[in-house]
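S.K.: As listed in Swiss-Prot for this protein:
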MUTAGEN   Lys203 to Ala  Reduces both mRNA cap binding and catalytic activity of the enzyme
MUTAGEN   Arg228 to Ala  No effect
DOMAIN    231-450  domain 'RrmJ-type SAM-dependent 2'-O-MTase'
MUTAGEN   Lys239 to Ala  Abolishes catalytic activity
MUTAGEN   Asp364 to Ala  Abolishes catalytic activity
ACT_SITE  Asp364  active site
MUTAGEN   Lys404 to Ala  Abolishes catalytic activity
ACT_SITE  Lys404  active site, proton acceptor
DOMAIN    752-786  domain 'WW'
Amino acid sequence: MKRRTDPECTAPIKKQKKRVAELALSLSSTSDDEPPSSVSHGAKASTTSLSGSDSETEGKQHSSDSFDDAFKADSLVEGTSSRYSMYNSVSQKLMAKMGFREGEGLGKYSQGRKDIVEASSQKGRRGLGLTLRGFDQELNVDWRDEPEPSACEQVSWFPECTTEIPDTQEMSDWMVVGKRKMIIEDETEFCGEELLHSVLQCKSVFDVLDGEEMRRARTRANPYEMIRGVFFLNRAAMKMANMDFVFDRMFTNPRDSYGKPLVKDREAELLYFADVCAGPGGFSEYVLWRKKWHAKGFGMTLKGPNDFKLEDFYSASSELFEPYYGEGGIDGDGDITRPENISAFRNFVLDNTDRKGVHFLMADGGFSVEGQENLQEILSKQLLLCQFLMALSIVRTGGHFICKTFDLFTPFSVGLVYLLYCCFERVCLFKPITSRPANSERYVVCKGLKVGIDDVRDYLFAVNIKLNQLRNTDSDVNLVVPLEVIKGDHEFTDYMIRSNESHCSLQIKALAKIHAFVQDTTLSEPRQAEIRKECLRLWGIPDQARVAPSSSDPKSKFFELIQGTEIDIFSYKPTLLTSKTLEKIRPVFDYRCMVSGSEQKFLIGLGKSQIYTWDGRQSDRWIKLDLKTELPRDTLLSVEIVHELKGEGKAQRKISAIHILDVLVLNGTDVREQHFNQRIQLAEKFVKAVSKPSRPDMNPIRVKEVYRLEEMEKIFVRLEMKIIKGSSGTPKLSYTGRDDRHFVPMGLYIVRTVNEPWTMGFSKSFKKKFFYNKKTKDSTFDLPADSIAPFHICYYGRLFWEWGDGIRVHDSQKPQDQDKLSKEDVLSFIQMHRA
């Protein structure tokens, strides 16, 4: 229930407030020279006497303290100086109730703090009160005028080199050895002094800053930061994806000078690449994701914690990549600065690329220079040289090279770039948007290795030997190309200076931006998500999360790969070749044949050593293959497990090998509908990609040698009688393959590769084969699409000529059983029907 206000009672109160207001007005007009304390005490005395008279008039008891508080609150609101005018009346009244007087502290003796408590300037996890001397100063760099972030990038190439590639005689006195130099501030030959000192100063500012605080600010400041690694192993993979796109896929789809692709997925040649100083392997994971089993990689990196992490290749098949660590092979140390390792890796790569070398080399070397960031270029000079040397050692003529560099201020580093400029058709220095703008990282990109670079390679090899000799001494190689030679090429020098100064300007702005973002934690780049989406779309990278490949049992994976095909097909057994069935092999040009060494099986690869076999009967299960080998996931093959032999007598060695008869799915690529010849060609390409010459402990994988039926006599030339270990000294029939290993043959598979109603004939007029349709009577020299026999037709219609007892296919064997098909019978039939 509300209490009614009595007008007579409220009148004295209004009168009292009027008097207080008048007094407050007089106090507020007090001179600024008058001490605040006298004003306060005067006010207090006046209010005390005033409150006493008013309480008697009202006839109601009021304590002097309560009125004193009310007066002080009102005086704070209306009569205090402008120093406190920013605070609202409520907060001022609260302070007044606690006894606050302007210019005095709280407490009985006014001993409290007199000044206002400042807002906290605490940053991150720094200790309370910690200030970083040197960091909190202003950099005086305007970073806000940086260009708008964009996914589009421009490439600026060095002008084409018109001078001859230097030879041994010319380079004989180029190497200059002098006192070891450990300062960078005076390296102004290829960069303006002011810019150089500015970038070094900006870097030095961050020396006192906590690393985590720096990283958080950098993450907010970089508009491209959210690109990260997507579904790859690390950010390096996305750098390669970025640069591969910018350079028109010159790495994953190299072309000749006429724009024609050098390698095609449907052709036999692999795309060979190498990855050095590259652990854990992000560059290679990207290339293998893009090319799948159409590429083969070789890698060398330092053994240890930064080794290749092939088990973490989630998006690509690491079985297509072969690490080799130089001298000692898989047991080497991978140190690229050791001449023995460079030579060993070069020989290994050439031996496994038909002596041609790789199509391109990627090098991403670097090591921690914590506390010496400004000297990174000097500390990394030998690493840079060895990566350049490796390019000239293993890249094929016309091939490409990409390598990470840091600052390029010293004449030593610029001299190395000059040698690349002489040895490649085109060279450029490029910083991708996936490389953080504040660091000194850049990439030298080289296109089209020239002929005749051997002398430069030998020269760099000699320089590396000298660097190793001078290690831990006060001397060093200071020049690899004389300054007058470099500066004599004005176009090269101008590009080098422009590139360095442009890079310095970019770094300075980026460092200043991070500095500002450290100081103000509310700053952020608003378009990070938008830019990320735009970049992934442009580079052709799906926006997917990184997840480990799901595990699967072989049976489920088999049904997934055959995609609804009738499973009964896989239980078909070949038709035995007899005198009666021999008549069906007409014309002979429709058929191919292969030597059998054991029973046919289906083999499925689920990744790494997860390999299973199945004999085709629905009642039987998939069985784990007890061999040491690896295959990419999503692979389905028709194979034999053959016991191969090498040598004779007691020294004879036996090894189990996988022989491929036909292929269905290769690393997720369904090839069943392609021509048999094409499937065999792709199988050979696949085997090259997965083979591991550096691992003699692994069981080999081979593709059966396929013969035209009309050339069957070539098979019998490869047959001979050999003594098999454990066969009581009795010679047995052996077939020797292309790799000089032999096995005991069980018979011959004969496969029809032309689909009905098409058949093949031989034109005597044109001296070549043609295709003939038995229904339409059409004939053509070009392969008709509907004449191709897919896998299930080839598998269902195959024949098998068993070479058991009573079959004489070699002159040293026992006499022929007259009731069985002889070698002569078959050869005479072929001769009769191929004319």
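Every residue gets a Cβ built from N, Cα and C, even glycine.
Here the original residues stay in place, and none of the substitutions has been built in.
Could you tell me the structural context for the features on the list?
M.R.: Note: Lys203 (mutagenesis position) has non-local neighbours Glu373, Asn374, Gln507, Leu511, i.e. same-chain residues 6+ apart with C-beta under 8 A of its own C-beta.
Spatially close to Arg228 (mutagenesis position) yet at least six residues away along the chain are Arg235, Met238, judged by Cβ distances under 8 angstroms. Arg228 (mutagenesis position) falls within neither a helix nor a strand when secondary structure is assigned with DSSP, and so counts as coil.
Mapped onto three states, the DSSP output places Lys239 (mutagenesis position) in helix. A sphere of 10 angstroms centred on the C-beta of Lys239 (mutagenesis position) encloses 24 other C-beta atoms.
Reduced to three states, the DSSP call for Asp364 (mutagenesis position) is coil. Other Cβ atoms within 10 Å of the Cβ of Asp364 (mutagenesis position) number 22 in total over all chains.
DSSP assigns Lys404 (mutagenesis position) to a strand. Lys404 (mutagenesis position) is surrounded by 23 other CB atoms, counting those within 10 A of its CB over all protein chains shown.
Taken through DSSP, the domain 'WW' (752-786) splits into 2 helix, 16 strand, 17 coil.
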S.K.: Quick one: average pLDDT across the domain 'WW' (752-786), no decimals.
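M.R.: Mean pLDDT, the domain 'WW' (752-786): 94.
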S.K.: Pop the Cα-Cα gap between Asp364 (mutagenesis position) and Lys404 (mutagenesis position) into the table, whole Å please.
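M.R.: Roughly 5 Å, rounded to the nearest whole number.
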S.K.: Rounded to a whole number, how many Å is the Cα of Lys239 (mutagenesis position) away from the Cα of Asp364 (mutagenesis position)?
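M.R.: Between the alpha carbons of Lys239 (mutagenesis position) and Asp364 (mutagenesis position) there are 11 Å.
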